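J.: Just lifted these from Swiss-Prot, have a look:
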{"type": "VARIANT", "residues": "Ser10 to Ala", "note": "In strain: RC-HL"}
{"type": "VARIANT", "residues": "Met128 to Leu", "note": "In strain: RC-HL"}
{"type": "VARIANT", "residues": "Ile257 to Thr", "note": "In strain: RC-HL"}
{"type": "VARIANT", "residues": "Phe273 to Leu", "note": "In strain: Ni-CE"}
Amino acid sequence: MDADRIVFRSNNQVVSLRPEIIADQYEYKYPAIKDLKKPCITLGKAPDLNKAYKSVLSGMNAAKLDPDDVCSYLAAAMQFFEGTCPEDWTSYGILIARKGDKITPNSLVEIKRNDVEGNWALTGGMEMTRDPTVSEHASLVGLLLSLYRLSKISGQNTGNYKTNIADRIEQIFETAPFVKIVEHHTLMTTHKMCANWSTIPNFRFLAGTYDMFFSRIEHLYSAIRVGTVVTAYEDCSGLVSFTGFIKQINLTAREAILYFFHKNFEEEIRRMFEPGQETAVPHSYFIHFRSLGLSGKSPYSSNAVGHVFNLIHFVGCYMGQIRSLNATVIAACAPHEMSVLGGYLGEEFFGRGTFERRFFRDEKELQEYEAAELTKTDVALADDGTVDSDDEDYFSGEARGPEAVYARIMMNGGRLKRSHIRRYVSVSSNHQARPNSFAEFLNKTYSSDS
């Protein structure tokens with residue numbers, strides 16, 4: 001008997017076939033750099049920086065920016081942001097800089113130039129006759145890069161959220177060490193005229209480069225990161241959610257994964273922790289691999305690890321976390337099953353902690369405490385054999401650990417308990433549910449059962 005086949009009758013004929021579907025329609029690409037060459041882009045001919053500044057500022061005031069000119073200017077302006085490398089900096093085998101080296105954002109990547117002249121029009125008229133200062137260049141760079149952040153804010157954020165962010169960014173870039181170079185609301189007006197900056201590959205590359213530089217190098221103008229910070233771990237919401245989850249429940253990654261009782265986690269965990277990736281290396285190219293063009297389809301997105309993502313946010317919902325209630329359910333990744341496991345794990349980690357004394361008045365008190373704890377442990381280990389203490393723990397409902405939780409799930413036939421459902425309904429019904437969010441899913445799925 002072939003376990004993969006099914007047998008049925010069609011038009012009086014017995015048919016045997018293997019039902020096969022495409023399980024994963026995407027080919028995920030890992031961001032490892034195989035050729036030991038820094039990430040690279042090609043731009044037009046390097047401009048005269050003073051002329052470029054006046055042209056781009058004029059375009060911003062007129063809400064008519066030329067993306068090619070903007071990218072050419074941002075690359076040329078990197079020379080203004082020199083800093084000192086604090087340690088030897090390597091990533092994927094590439095030496096970026098030695099400790100003590102003077103570096104600019106340009107040191108992290110390779111920017112090639114061709115002979116194509118920029119446009120450099122003065123679309124907003126000629127207002128500035130003198131040459132700009134470094135502070136003015138820094139302010140313009142900061143405002144331009146902030147268009148990336150604004151274009152990444154999704155339509156789910158209602159009201160004046162985006163306008164408020166734009167206003168706060170403008171305030172940053174008119175306060176020392178920056179200087180005011182545009183009128184109020186210019187940034188939002190410019191964004192509205194071209195809202196898709198985050199989809200322009202060269203602009204995205206430059207935003208990621210600036211962010212990678214300022215995240216490591218202490219600099220007078222480090223606040224430029226306010227517009228680029230969204231390039232860090234971009235399209236890695238699955239991995240980022242997992243990292244936040246283990247911090248939230250105070251376990252290591254290894255300890256947390258022991259609670260993932262479902263076969264669909266296997267491929268996702270393997271994908272998330274692919275050997276050779278610098279997922280745990282500070283200041284690696286990995287952190288900005290999407291913006292630097294090192295991967296087409298991220299293996300770390302919420303869709304790539306949808307079961308892990310769903311489970312983590314169901315646990316978050318159980319704990320009443322707004323971020324989880326607002327997150328979007330990955331509908332194709334067993335949300336009903338993940339909500340069951342999420343209920344049990346939520347119960348396991350919510351409202352209970354592991355506590356012990358760690359601080360003492362003096363060394364004598366510390367030694368007395370340690371001696372008393374050793375005695376307690378010895379007594380606990382002296383099992384007289386009359387009770388199978390493991391089984392007793394499983395069925396008492398008080399034991400902690402993967403085995404105890406798994407036993408509780410099995411005892412209840414893989415179904416949620418009434419207390420779990422009440423908790424889910426309580427947290428989701430008190431929340432303004434967004435479409436397709438975890439809050440909406442829990443409300444629709446369990447409100448009639450409570």
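Just so you know, glycine gets a Cβ as well, placed from its N, Cα and C.
Every position carries its original residue.
I'd like to know what surrounds each of these features in this structure.
T.: DSSP classifies Ser10 (variant position) as strand under the three-state reduction.
In the three-state DSSP assignment, the secondary structure recorded for Ile257 (variant position) is helix.
In this structure, Phe273 (variant position) belongs to neither helix nor strand by DSSP; it is coil. Of all Cβ atoms in the protein chains displayed, 14 besides its own lie within 10 Å of the Cβ of Phe273 (variant position).
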J.: With an 8 Å cut-off on Cβ-Cβ distance and a minimum sequence separation of at least 6, pull the same-chain contacts of Ile257 (variant position), or say none.
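T.: In sequence order, the residues whose Cβ lies under 8 Å from that of Ile257 (variant position) (at least 6 apart) are Phe265, Ile269.
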J.: Give me the Cα-Cα distance between Ser10 (variant position) and Phe273 (variant position), rounded to a whole Å.
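T.: For Ser10 (variant position) versus Phe273 (variant position), the Cα atoms are 45 Å apart.
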